Amino acid sequence: MGKNGSLCCFSLLLLLLLAGLASGHQVLFQGFNWESWKQSGGWYNMMMGKVDDIAAAGVTHVWLPPPSHSVSNEGYMPGRLYDIDASKYGNAAELKSLIGALHGKGVQAIADIVINHRCADYKDSRGIYCIFEGGTSDGRLDWGPHMICRDDTKYSDGTANLDTGADFAAAPDIDHLNDRVQRELKEWLLWLKSDLGFDAWRLDFARGYSPEMAKVYIDGTSPSLAVAEVWDNMATGGDGKPNYDQDAHRQNLVNWVDKVGGAASAGMVFDFTTKGILNAAVEGELWRLIDPQGKAPGVMGWWPAKAATFVDNHDTGSTQAMWPFPSDKVMQGYAYILTHPGIPCIFYDHFFNWGFKDQIAALVAIRKRNGITATSALKILMHEGDAYVAEIDGKVVVKIGSRYDVGAVIPAGFVTSAHGNDYAVWEKNGAAATLQRS
């Protein structure tokens with residue numbers, strides 16, 4: 001192929017990669033679970049065989065596990081950040097191949113960035129593990145105890161700055177106010193982009209450092225998106241269920257987005273407010289899915305362009321099951337997030353292991369076919385204990401819940417295009433006709 005032809009192909013691929021982001025059509029996919037590191041032959045190699053199915057389902061971004069050496073097998077206790085070959089998921093060459101395969105299908109790769117804390121390779125003169133090795137032959141990321149927050153007294157030498165966020169007891173909390181820490185972490189993030197091919201970030205335990213510090217790393221590395229895990233407890237009643245009013249919870253998430261730069265920033269948050277409310281709502285309390293202003297009750301209702309919605313992830317579900325979605329109602333959860341505003345995230349387990357691949361893909365197809373975006377208009381038509389019905393952009397209607405007699409609230413001119421266990425989706429006649437012809 002000539003030079004001009006190669007340039008043309010590259011430009012087309014770049015347009016494909018950027019299309020979802022520019023238009024708000026992102027559909028995320030978490031490409032691992034808590035047990036993925038155990039995969040025989042390596043997780044990255046196994047995932048090579050899943051790329052076609054993921055891309056065919058309309059996914060725009062795949063979130064991959066932490067890429068570096070880690071004291072814990074899962075990757076969340078990182079040490080030598082440049083040492084990719086030591087990962088339990090596979091080596092650097094295998095990771096590059098996987099990212100290349102994703103890019104070849106127009107799908108971006110999200111790196112799981114764990115920078116709140118870090119594990120040291122060596123002890124200092126006190127016998128404390130606080131001497132860090134970066135994983136290169138030079139001094140990059142080779143830090144000492146003066147890079148550990150001084151209020152992390154178990155590890156620090158007392159000379160650094162105070163922690164800007166929540167404590168992480170299991171490993172040293174890194175001083176993100178330190179100029180060298182900021183500079184070398186930004187260099188590492190840029191290397192993840194330039195050398196490995198990553199496009200975007202998922203910020204692990206983002207409560208551990210201030211949003212102002214997150215802004216430094218987002219602004220300094222220009223990811224296509226940076227979705228943060230800011231997981232706080234929800235206010236609950238005496239029965240253990242979440243209170244109806246979760247405005248304080250979602251306000252905290254909105255505040256994080258504001259402080260990293262708001263609409264101008266690539267920063268966004270996982271919508272833990274929606275997750276918690278939806279968990280409870282599908283148990284016969286679907287009245288929860290509307291706030292007093294008639295909007296969705298999570299971050300989705302206030303700032304949908306910055307709300308990454310999800311049913312479960314490697315922490316809430318998988319084998320950890322810290323906060324699992326009701327297992328017999330998972331597809332109700334997907335019917336909700338895949339038809340609604342916000343940026344939905346599909347979990348690997350539900351797609352590949354639970355037998356929901358075709359149903360989830362059908363819902364994504366409806367989303368794409370009707371041009372539903374992160375900021376689509378939501379009109380809630382019914383919100384009772386056993387039935388929730390909503391219209392999106394005047395093009396799609398969705399019902400979740402056990403009640404079947406909801407025909408009276410379905411607008412004229414809509415026909416059923418997807419249905420399953422206690423959920424159904426309708427499209428306008430024109431969209432349904434297009435589906436039948438295709």
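Glycine is treated like the rest: Cβ placed from N, Cα and C.
Remember, predicted model here, so these are calculated numbers, not experimental data.
Residues or ranges marked as substrate binding site in Swiss-Prot: 69-71, 76-77, 202-207, Trp231, Asn233, Gln251, Asp258, Lys295, 301-303, His314, Gln320, Lys399, 404-406, 416-422, Trp426. Swiss-Prot lists Asn116, Asp163, Ala166, Asp173, Gly208 with the feature Ca(2+) 1 binding site, giving experimental evidence as the kind of evidence. The Ca(2+) 2 binding site annotation in Swiss-Prot covers Glu133, Thr136, Asp138, Asp142, and the record cites experimental evidence as its basis. The Ca(2+) 3 binding site feature in Swiss-Prot is assigned to Asp152, Asp167, Phe168, Ala171, Asp173. The mutagenesis experiment Asp204 to Ala or Asn is recorded by Swiss-Prot, whose note states: Loss of activity. Under mutagenesis, Swiss-Prot gives Glu229 to Gln with this note: Loss of activity. For the mutagenesis result Trp303 to Ala, the note given in Swiss-Prot is Over 10-fold decrease in affinity for starch granules. Abolishes binding of starch granules and reduces activity towards starch granules by 99%; when associated with A-302 and A-404. Under the heading of mutagenesis, Swiss-Prot lists His314 to Asn and annotates it as follows: 10-fold decrease in activity. One entry in Swiss-Prot concerns the mutagenesis experiment Asp315 to Asn. Its note says: Loss of activity. Experimental mutagenesis is annotated in Swiss-Prot for Tyr404 to Ala, with the remark: Reduces affinity for starch granules 9-fold and reduces activity by 90%. Abolishes binding of starch granules and reduces activity towards starch granules by 99%; when associated with A-302 and A-303. Annotation of the mutagenesis experiment His419 to Ala in Swiss-Prot: Slightly decreased catalytic activity.
Overlay of Swiss-Prot feature records on the structure.
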residue	record	DSSP class
Asn116	Ca(2+) 1 binding site	coil
Thr136	Ca(2+) 2 binding site	coil
Phe168	Ca(2+) 3 binding site	coil
Asp204	mutagenesis position	coil
Glu229	mutagenesis position	coil
Trp303	mutagenesis position	coil
His314	mutagenesis position	coil
His419	mutagenesis position	strand
Glu133 (Ca(2+) 2 binding site) and His69 (substrate binding site), distance between Cα atoms, whole Å: 11
Work through the recorded positions one by one (Phe168, Trp303, Tyr404) and point out the residue whose CB has the fewest other CB atoms within 10 angstroms. Tyr404
Among the binding-site residues listed here (Glu133, Asp167), identify the one with the smallest other-Cβ count within 10 Å. Asp167
Here the recorded positions are Asp163, Asp173, Gly208, Lys295, His419, and the Cα closest to that of Asp142 (Ca(2+) 2 binding site) is found at Asp173
If you count CB neighbours within 10 Å, which one among the recorded positions Asp138, Glu229, Asp315 has the smallest count? Asp138
Quick check: which same-chain residues outside Asn116, Asp163, Ala166, Asp173, Gly208 lie with their CB within 8 A of the centre of the Ca(2+) 1 site CB atoms? His117, Cys149, Thr164, Gly165, Asp167, Phe168, Ile174, Phe205, Arg207, Tyr209
Within 8 Å of the Cβ centre of Asp152, Asp167, Phe168, Ala171, Asp173, which other residues of the chain have their Cβ, at the recorded Ca(2+) 3 site? Asn116, His117, Cys149, Tyr155, Asp163, Ala169, Ala170, Pro172, Gly208
Could you measure between Thr136 (Ca(2+) 2 binding site) and Thr416 (substrate binding site) for me? Cα positions, answer in whole angstrom. 57
Whole-number Å distance separating the Cα atoms of Ala166 (Ca(2+) 1 binding site) and Asp315 (mutagenesis position) is 18
Please report the Cα separation of His419 (mutagenesis position) and Tyr404 (mutagenesis position) in Å, rounded to an integer. 12
